[in-house]
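All remarks here apply to the structure that follows.
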Amino acid sequence: MHFSIPETESRSGDSGGSAYVAYNIHVNGVLHCRVRYSQLLGLHEQLRKEYGANVLPAFPPKKLFSLTPAEVEQRREQLEKYMQAVRQDPLLGSSETFNSFLRRAQQETQQVPTEEVSLEVLLSNGQKVLVNVLTSDQTEDVLEAVAAKLDLPDDLIGYFSLFLVREKEDGAFSFVRKLQEFELPYVSVTSLRSQEYKIVLRKSYWDSAYDDDVMENRVGLNLLYAQTVSDIERGWILVTKEQHRQLKSLQEKVSKKEFLRLAQTLRHYGYLRFDACVADFPEKDCPVVVSAGNSELSLQLRLPGQQLREGSFRVTRMRCWRVTSSVPLPSGSTSSPGRGRGEVRLELAFEYLMSKDRLQWVTITSPQAIMMSICLQSMVDELMVKKSGGSIRKMLRRRVGGTLRRSDSQQAVKSPPLLESPDATRESMVKLSSKLSAVSLRGIGSPSTDASASDVHGNFAFEGIGDEDL
């Protein structure tokens, strides 16, 4: 997650108290909470008490006198670095002390009282699930409530996550972010003050081998089936006409497991697709559509001749990655109308091992760059867990009154309608040469053999590679 403190505000104290400086903490470019220096100092002291001073990053010291504007700016920069360092630390960033501080601050900033509400959560096929939660319930609480409503077993809850999405005019979802443990889902979605934003339940893992665990349960099977049918209908999963015919036949027979087994062999099964954006590969300002899955980033692009191409970057070939944000300045008459100082430009850049001795930076410019980075990190985490022989199955950390809250009534996952005929305008992708030759490339109907991806966040899954592997 991308933490920043891009601005400060001078605010009046409660009941006519003295004015103070508030620091606006943004997560992924959106205001999360507004806090005072004293609140952050209290957080720092609590973390120091629990973990020791040696573990913590430097915290800006107290000042005896009022700060000048220059000193306020300096403190803002120092607090921003502090919050980023704490969040990036595996111990501190996942601590309940840090996360509960952010949850309380979010609720206080949005001035949302603690009360019971009905929250709408969508399944991948658009089916609505209404759950009764508290406005102060954190992400895991809401996920448990949804699982209870669907009668999903406790040991399968960790295979699914809640995502904040924006519903576009055509009904498609544009993914904003995966909801995290430091936020309150009800507050997160309502604070955006737009009916376009929704919360969606979707599987949270990338390796299709984990499907076997989920498919053994009736509810888990139905959730995977509904998500897969939806992804095919949206064109996220790439199918040929013959594959589509086979899938429809299995769907008519209600052979859900066999349907999923066939879908697992298809290109882009289980991938998350992003909105159209721009990359500097294979050439500058190249329009692309990015998808993440199967330990890779896939870039679909159209080169001269209007042929649709695909390049795949394996996460194990990415040495590191970074997300940067900037505010472009208008350049006289050449700047487009409405494009000004307030528009934030986000970029995901990763250093990719093109050949044994050649690393190259690839940059993707997209409002969803942070979400792409989160996907890369989760793919790396999953690879490392699998490499160490661990399991992604998560045990629930908390219980309410010793047991999970269960809804009085369960809700079944509705079977989606039969697949429609494949879009005749969909084009097959052909392999590229020259500049793209070092990247794994496929046509739509070709077998899913090699996959390629890249990363710059200090990638522990980065592997050495020889020319013969490319």
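In case you wondered, yes, glycine gets a Cβ from its N, Cα and C as well.
Original residues only: the substitutions mentioned are not part of this model.
Since the structure is predicted, the reported quantities are computational estimates derived from the model, not experimental observations.
Pulled from Swiss-Prot:
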DOMAIN    1-109  domain 'PX'
MUTAGEN   K62 to A  No association with endosomes
DOMAIN    115-206  domain 'Ras-associating'
MUTAGEN   L432 to A  No effect on interaction with CCDC22, CCDC93, VPS26C and VPS35L
MUTAGEN   S433 to D  No effect on interaction with CCDC22, CCDC93, VPS26C and VPS35L
MUTAGEN   S440 to D  No effect on interaction with CCDC22, CCDC93, VPS26C and VPS35L
MUTAGEN   G464 to V  Slightly decreases interaction with CCDC22, CCDC93, VPS26C and VPS35L
**Report entry** Other CB atoms within 10 A, centred on K62 (mutagenesis position)
**Finding:** 8
Report summary line: Its residues classified by DSSP, the domain 'Ras-associating' (115-206) shows 24 helix, 35 strand, 33 coil
Query raised in the report: According to DSSP, does K62 (mutagenesis position) fall in a helix, a strand, or coil?
Result: coil
Report task. On the DSSP side of things, how many residues of the domain 'PX' (1-109) fall into helix, strand and coil, could you say? Result -> 52 helix, 24 strand, 33 coil
